[in-house]
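The structure under discussion appears below in the form of structure tokens.
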Amino acid sequence: MNRLKEKYVKEVVPALMSKFNYKSIMQVPKIEKIVINMGVGDAVQNPKALDSAVEELTLIAGQRPVVTRAKKSIAGFRLRQGMPIGAKVTLRGERMYEFLDKLISVSLPRVRDFRGVSKKAFDGRGNYTLGIKEQLIFPEIDYDKVNKVRGMDIVIVTTANTDEEARELLALLGMPFQK
């Protein structure tokens, strides 16, 4: 069993049970999935940019991403409906815990001037969104092979009903929130 999953079962669940007075163990919020999304706007002019983004996401997530396409045409961006414009990957189960563990313990501390992640990035339904400015914070990415620094969005979807419960869940799992 994954290190983070073990921590969740042994420490986080009992702590949340006592803090929020849940009657059943099934009420305790858990992480449902993690979605990593990388928008590649320059794929319109340069289709090869998308291939490198897909490759990088595959290395980061450990599974192949889905290429996302434009929903509608925008003339100002020279964009046609259905053009490939980004990549996303949805992680569940073991891979999700492995990725979260790696994100918390290895990648986030590698961010320059890192002071913790924002406490305000919850959406009101218990989901947390985290923006990353560069893909170089992940140890799998080789600095010399990167042709362009790209950011990504990481959405952590939980079963929590309120932001407070989700914040407590992530904090107990080791998410470095700002003081």
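Going from the start of the chain as shown, residues are counted 1 onward.
Heads up, the Cβ atoms here are built off N, Cα and C, so glycines get one too.
Those substitutions? Not in this structure, it's all original residues.
For the mutagenesis experiment K33 to A, the note given by Swiss-Prot reads: A 3-fold decrease in binding of the 5S rRNA. Residue environment of K33 (mutagenesis position) contains 14 other Cβ atoms, counted within 10 Å of its Cβ in all protein chains. According to its DSSP assignment, K33 (mutagenesis position) is in a strand.
Neighbours of N37 (mutagenesis position), defined as other CB atoms within 10 A of its CB across all chains, total 17. Here Swiss-Prot describes N37 to A as a published mutagenesis experiment; the accompanying note says: A 25-fold decrease in binding of the 5S rRNA.
What Swiss-Prot says about the mutagenesis result for Q63 to A is this: A 12.5-fold decrease in binding of the 5S rRNA. Over all protein chains present, the Cβ of Q63 (mutagenesis position) has 12 other Cβ atoms lying within 10 Å.
Over all protein chains present, the Cβ of F77 (mutagenesis position) has 12 other Cβ atoms lying within 10 Å. Among the mutagenesis results in Swiss-Prot, F77 to A has the note: An 8-fold decrease in binding of the 5S rRNA. The residue drawn here is the original one.
In the three-state DSSP reading, T90 (mutagenesis position) counts as strand. Listed in Swiss-Prot is the mutagenesis experiment T90 to A, annotated as follows: A 4-fold decrease in binding of the 5S rRNA.
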Given the mutagenesis positions Q63, F77, T90, which lie within 10 A of N37 (mutagenesis position) by CA-CA distance?
T90
Alpha-carbon spacing, F77 (mutagenesis position) to Q63 (mutagenesis position), which is rounded to whole Å:
30
Taking the Cβ of T90 (mutagenesis position) as reference, which residues of that chain separated by at least 6 in sequence fall under 8 Å from it?
K33, I34, V35
What three-state secondary structure does DSSP assign to F77 (mutagenesis position)?
helix
